[in-house]
Amino acid sequence: MRLSVRRVLLAAGCALVLVLAVQLGQQVLECRAVLAGLRSPRGAMRPEQEELVMVGTNHVEYRYGKAMPLIFVGGVPRSGTTLMRAMLDAHPEVRCGEETRIIPRVLAMRQAWSKSGREKLRLDEAGVTDEVLDAAMQAFILEVIAKHGEPARVLCNKDPFTLKSSVYLSRLFPNSKFLLMVRDGRASVHSMITRKVTIAGFDLSSYRDCLTKWNKAIEVMYAQCMEVGKEKCLPVYYEQLVLHPRRSLKLILDFLGIAWSDAVLHHEDLIGKPGGVSLSKIERSTDQVIKPVNLEALSKWTGHIPGDVVRDMAQIAPMLAQLGYDPYANPPNYGNPDPFVINNTQRVLKGDYKTPANLKGYFQVNQNSTSSHLGSS
């Protein structure tokens, strides 16, 4: 009996020693970590150097970081940004997804903090320096882009007004590239007015006001694009993308360093399919990009702009001429379409396309009026 008691006491003692040893080991490791942190200079922990790791449905692991070649698609709303991102989304290696809406707002806030001398002083005094803010912006933007859709080898973001911050974004993501969608401002404004696309600061009851605001917005974006440089920012003319999709998309994919895929010419066939094109049920362009690329949206603005605005067009929107559009031509000669596009237009006129099942009930595609409401914008 005594022997049994001794064995029990011995076993208990060994267990106690083992627990104490484990706890001591943990404390040693924690102390080393603390000491290492004290010896490191301030800011040695760099979250912007960390990677996001995601696993796709194909069980492939994707790693995303600040050095990745992100693609940013933007431009004044109603300039073809949705069509462009749908075409890219059709590529098997690319995922753009719907507008996040939040990224341009956060970028605008960041810009406001920088412009306000008093606010910047307060932030600096609190230790919230430009370096801290930039690291936080970098992590936030990457997190939103990466996690608001399925993982892919190449990620892109389409929020139209992000390209007002191209220079800043190119600093946060040094290997990023930008596609600036450019469209005849008269067509963009007619589209936003007739489709009642609310944009902050635009008076949708006035063509003159909207064209003035269009001019200001595209002027800022174009200047940012030029400052970033032609190696990183490519102006993409909506009219040429629609008239000559194969030629335009080859130039775009070459610029982005992405291999060619015929899928980009048939985005409408991949809508709502796994790994294909995901469309928002509430974005204004959704009911248009379900159709193949077609022609009539190019010039359906003709005859709708008030006469006094037409007369003053060169003064109201000087960026038209700078971008290569004739402000006095109504409409300009944008060029001759490829046979492929003519065939697509005939398909649309016949109603030879289907609304994806997941989008039915959220908008109506009136096939009886397609002859006057064609196009993807």
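Placed from the backbone N, Cα and C atoms, the Cβ positions cover glycine too.
Long-range neighbours of Glu99 (mutagenesis position) (same chain, six or more residues apart, CB within less than 8 Å of its CB): Lys158, Asp159, Pro160, Ser280, Glu283. Annotation source Swiss-Prot lists active site, proton donor/acceptor at Glu99.
For Lys291 (3'-phosphoadenylyl sulfate binding site), the Cβ neighbour count at a 10 Å cut-off comes to 24, with all displayed protein chains included. Among the features that Swiss-Prot reports, 3'-phosphoadenylyl sulfate binding site is placed at 78-82, Arg183, Ser191, Arg195, Tyr238, 285-294, Lys300, with the record citing a large-scale study or a structure entry.
For the mutagenesis result Arg78 to Ala, the note given in Swiss-Prot is Strongly reduced enzymatic activity. Arg78 (mutagenesis position) falls outside any helix or strand according to DSSP and counts as coil.
Secondary structure at Glu99 (mutagenesis position), as computed by DSSP, is coil. Among the mutagenesis experiments that Swiss-Prot reports, Glu99 to Ala is described with the note: Loss of sulfotransferase activity.
For the mutagenesis result Arg101 to Ala, the note given in Swiss-Prot is Prevents dimerization and strongly decreases enzyme activity. Over all protein chains present, the Cβ of Arg101 (mutagenesis position) has 12 other Cβ atoms lying within 10 Å.
Among the mutagenesis entries in Swiss-Prot is Trp113 to Ala, noted as: Prevents dimerization and decreases enzyme activity. Around the Cβ of Trp113 (mutagenesis position), a 10 Å sphere holds 15 further Cβ atoms from the protein chains shown.
Looking at Swiss-Prot, the entry for mutagenesis of Lys158 to Ala says: Nearly complete loss of enzymatic activity.
For the recorded site, Thr198 (mutagenesis position), the DSSP three-state label reads coil. All protein chains shown were included, and the count of other CB atoms within 10 Å of the CB of Thr198 (mutagenesis position) stands at 9. Among the mutagenesis entries in Swiss-Prot is Thr198 to Ala, noted as: Slightly decreased sulfotransferase activity.
Secondary structure at Ser285 (mutagenesis position), taken from DSSP and collapsed to helix, strand or coil, is coil. With a 10 A radius on its CB, Ser285 (mutagenesis position) counts 23 other CB atoms from all the protein chains. One mutagenesis experiment catalogued in Swiss-Prot, Ser285 to Ala, is accompanied by this note: Abolishes sulfotransferase activity.
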Thr81 (3'-phosphoadenylyl sulfate binding site) versus Ser285 (mutagenesis position) - Cα distance in angstrom: 9
Sparsest-packed of the listed mutagenesis positions (Arg78, Lys158) - C-beta count within 10 angstroms: Lys158
Entry from the binding-site residues list Thr81, Asn294 having the most other CB atoms no farther than 10 A: Thr81
Spatial neighbour of Gln288 (3'-phosphoadenylyl sulfate binding site) that is closest, considering only the mutagenesis positions Arg78, Arg101, Trp113, Thr198 and their CA atoms: Arg78
